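Colleague: From Swiss-Prot, here are the annotated features:
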{"type": "MUTAGEN", "residues": "T197 to C", "note": "Strongly reduced enzyme activity"}
{"type": "ACT_SITE", "residues": "T197", "note": "active site, nucleophile"}
{"type": "BINDING", "residues": "R225, V226, G227, D228, T248, G249, H250, G251", "note": "substrate binding site"}
Amino acid sequence: MRIIYKQQTMNNNRRDFIKKLGIATAAIAINPLEAKNLLDTSEPKTTNKPIVLSTWNFGLHANVEAWKVLSKGGKALDAVEKGVRLVEDDPTERSVGYGGRPDRDGRVTLDACIMDENYNIGSVACMEHIKNPISVARAVMEKTPHVMLVGDGALEFALSQGFKKENLLTAESEKEWKEWLKTSQYKPIVNIENHDTIGMIALDAQGNLSGACTTSGMAYKMHGRVGDSPIIGAGLFVDNEIGAATATGHGEEVIRTVGTHLVVELMNQGRTPQQACKEAVERIVKIVNRRGKNLKDIQVGFIALNKKGEYGAYCIQDGFNFAVHDQKGNRLETPGFALK
């Protein structure tokens with residue numbers, strides 16, 4: 001009886017392989033990557049979890065905070081909120097939260113969004129006087145029927161939830177703004193001080209993904225300007241069946257391609273996180289060139305993570321880096337870039 005069972009199993013496996021081979025052969029002309037996945041008969045790889053990724057070198061410190069949650073079996077959602085809050089609280093980080101550079105009117109306006117494993121999302125944009133927009137975004141997600149609040153409405157909601165109203169313009173940021181007023185030249189600088197939006201994505205021990213993204217936006221922007229960071233699908237996107245991605249750099253260029261949604265969809269089609277980030281950047285490069293803009297004045301970087309804990313990153317030009325924390329430790333990595 002045991003021998004017959006083994007023979008039946010072998011026959012079933014052979015039939016399954018032949019079936020896969022036929023489907024994959026037909027798929028090659030349409031999508032080689034999908035065909036490769038169909039032919040893959042190897043055992044599933046061990047998932048690298050928990051793991052957290054974040055943008056730029058200040059991500060190293062943010063990762064440490066996130067890891068305190070993940071290493072104890074905590075949720076990815078709690079980890080990403082705690083991680084980016086650390087950067088929001090730091091007045092020396094001039095592009096996020098307290099101490100962020102103001103707009104051209106001298107007003108510090110903050111953007112943030114958060115997304116969990118169940119497609120729950122919350123976002124705030126152009127919000128003033130609240131140090132931790134990421135936590136307000138989470139409150140929008142958990143305590144309102146909406147997904148985004150902006151401006152005075154976001155502030156009113158934050159105050160109703162017990163958040164403290166504060167002056168976010170530090171003496172150093174105010175001094176720089178007054179110097180800028182002498183010329184009022186507006187030209188965002190690529191990779192300025194290696195600081196920009198902090199985006200963070202994480203996979204917890206339960207295999208669930210979440211992400212967070214927060215920024216004070218471009219320095220000396222027009223009042224009311226909103227970039228990609230608070231926009232789900234642009235600055236951040238999470239699909240718990242596939243993976244997560246977040247972006248940094250010139251938000252207008254990310255918005256044009258709905259960049260992080262594109263990265264996750266490319267992973268859905270079979271690309272690795274690295275391949276997906278590279279292809280998304282290449283699409284932005286193509287669009288920038290088509291619009292006749294100077295690519296040297298533009299930076300966009302993506303980081304991505306899939307359900308296996310595999311990750312990748314890519315950017316337009318040299319200068320971007322990202323932080324990774326997993327069981328191997330916390331480290332800074334430099335991705336490939338398109339503009340050589």
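For all residues, glycine too, the Cβ spot is worked out from N, Cα and C.
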Colleague: Under 8 Å Cβ to Cβ from T248 (substrate binding site), same chain, six or more residues apart: give me those in sequence order, or none if nothing qualifies.
Modeller: T55, W56, D196, T197, I198, G199, V300, G301, F320
Colleague: Here are some binding-site residues: R225, H250. Which one has the most Cβ atoms within 10 Å of its Cβ?
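Modeller: For the binding-site residues R225, H250, the Cβ with the most other Cβ atoms within 10 Å is H250.
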Colleague: Looking at the binding-site residues G227, G249, G251, which one has the fewest other Cβ atoms within 10 Å of its own Cβ?
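Modeller: G227, out of the binding-site residues G227, G249, G251, has the fewest neighbouring Cβ atoms within 10 Å.
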Colleague: Long-range same-chain neighbours of V226 (substrate binding site), Cβ under 8 Å, sequence gap at least 6?
Modeller: D111, A125, C126, V150, G217, G251
Colleague: Can you give the largest Cα to Cα distance in Å, as a whole number, for the residues R225, V226, G227, D228, T248, G249, H250, G251 that bind substrate in the record?
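Modeller: This binding site's residues have a maximal Cα-Cα distance of 16 Å.
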Colleague: I need the most crowded of these recorded positions: T197, D228. Count other C-beta atoms within 10 angstroms of each C-beta and give me the top one.
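Modeller: For the recorded positions T197, D228, the Cβ with the most other Cβ atoms within 10 Å is D228.
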